[in-house]
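Before any comments, here is the structure.
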Amino acid sequence: MTIRHHVSDALLTAYAAGTLSEAFSLVVATHLSLCDECRARAGALDAVGGSLMEETAPVALSEGSLASVMAQLDRQIQRPAPARRADPRAPAPLADYVGRRLEDVRWRTLGGGVRQAILPTGGEAIARLLWIPGGQAVPDHGHRGLELTLVLQGAFRDETDRFGAGDIEIADQELEHTPVAERGLDCICLAATDAPLRFNSFLPKLVQPFFRI
């Protein structure tokens, strides 16, 4: 796997600081599980953060703080799940959300053979899986906020470049594009958005509220 499109420094910093929403954190974590370069960059940021923590003066804990933390840890301890065969298209950070196989996900048809599955993340940002048949285009659209799209299988092209497995596209309000899945292998992506897309055609606008896109 040759990855050419990586997570930005700003996103990595926010991820390391724990300020990203769950949906965006899921996309970044999944990319890091595939990309040695970005994983090394994230490790360097963690090291810097740890060094700063060591230089910070200690703060006295309130009475009962330790007991509270230990109680939370006890609640989080669960029996290990039985071993299961991993789907190579669903790296570890994503596997907890989708189960054993991507085919078993509850997909919803959007039209033109395109399917989506919204994942159970908290907060206002939405994470979804997209399954786009080879050769199929996603309707042209712009963005009202940030959109991260990570390719898990296949590839797509738009007005900016080609994105293959492991690549991540970062789109903002400046980008309008028409992603087209390459012919052959279906393109499966993990995407996250913090605002509805801005479609240019009437039909996508009409169904947009029902599909939360």
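Placed from the backbone N, Cα and C atoms, the Cβ positions cover glycine too.
Positions annotated as Zn(2+) 1 binding site by Swiss-Prot: HIS6, HIS31, CYS35, CYS38. For the recorded site, HIS31 (mutagenesis position), the DSSP three-state label reads helix.
For HIS141, HIS143, GLU147, HIS177, the entry in Swiss-Prot reads Zn(2+) 2 binding site.
Proximity of HIS5 (mutagenesis position) to non-local residues of its own chain (separation of 6 or more, Cβ distance below 8 Å) is seen for ASP161, PHE163, ASP167, ILE168, GLU169, given in sequence order. Reduced to three states, the DSSP call for HIS5 (mutagenesis position) is coil. What Swiss-Prot says about the mutagenesis result for HIS5 to Ala is this: No effect on anti-sigma function.
All protein chains included, HIS6 (mutagenesis position) registers 18 other Cβ atoms within 10 Å of its own Cβ. Annotation of the published mutagenesis HIS6 to Ala in Swiss-Prot: Loss of anti-sigma function; the original residue is retained in the structure shown.
Looking at Swiss-Prot, the entry for mutagenesis of HIS31 to Ala says: No effect on anti-sigma function.
CYS35 to Ala appears in Swiss-Prot as a mutagenesis experiment; the accompanying note says: Loss of anti-sigma function. Just so you know, the Cβ of CYS35 (mutagenesis position) picks up 21 other Cβ atoms within 10 Å once every protein chain is counted.
As a published mutagenesis entry, CYS35 to Ser appears in Swiss-Prot alongside the note: Loss of function; no effect on zinc binding.
Record note (Swiss-Prot) on the mutagenesis of CYS38 to Arg: In Chr4 mutant; loss of function. For the recorded site, CYS38 (mutagenesis position), the DSSP three-state label reads helix. Sequence-distant neighbours of CYS38 (mutagenesis position) (same chain, six or more apart, CB under 8 Å from its CB) are HIS6, VAL7, LEU12, HIS31, LEU32, listed in sequence order.
While the structure shown retains the original residue, Swiss-Prot records the mutagenesis experiment CYS38 to Ser with this note: Loss of ability to bind zinc.
Per Swiss-Prot, mutagenesis CYS38 to Ala is noted as: Loss of anti-sigma function.
While the structure shown retains the original residue, Swiss-Prot records the mutagenesis experiment CYS187 to Ser with this note: No effect on zinc binding. Long-range Cβ contacts of CYS187 (mutagenesis position) within its own chain (separation 6+, distance under 8 Å): LEU130, TRP131, ILE132, PRO133, GLY134, VAL151, GLN153, GLY154, ALA155, PHE156, ALA181.
Listed in Swiss-Prot as a mutagenesis experiment, CYS189 to Ser is described as follows: No effect on zinc binding. The C-beta environment of CYS189 (mutagenesis position), restricted to residues of the same chain at least 6 apart in sequence and closer than 8 Å, consists of LEU129, LEU130, ILE132, THR149, LEU150, VAL151, LEU152, PHE156.
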Exercise for the section: Go through HIS31, HIS141, HIS143, GLU147, HIS177, our recorded positions, and report the one whose Cβ sees the most other Cβ atoms within 10 Å. Expected result: HIS31
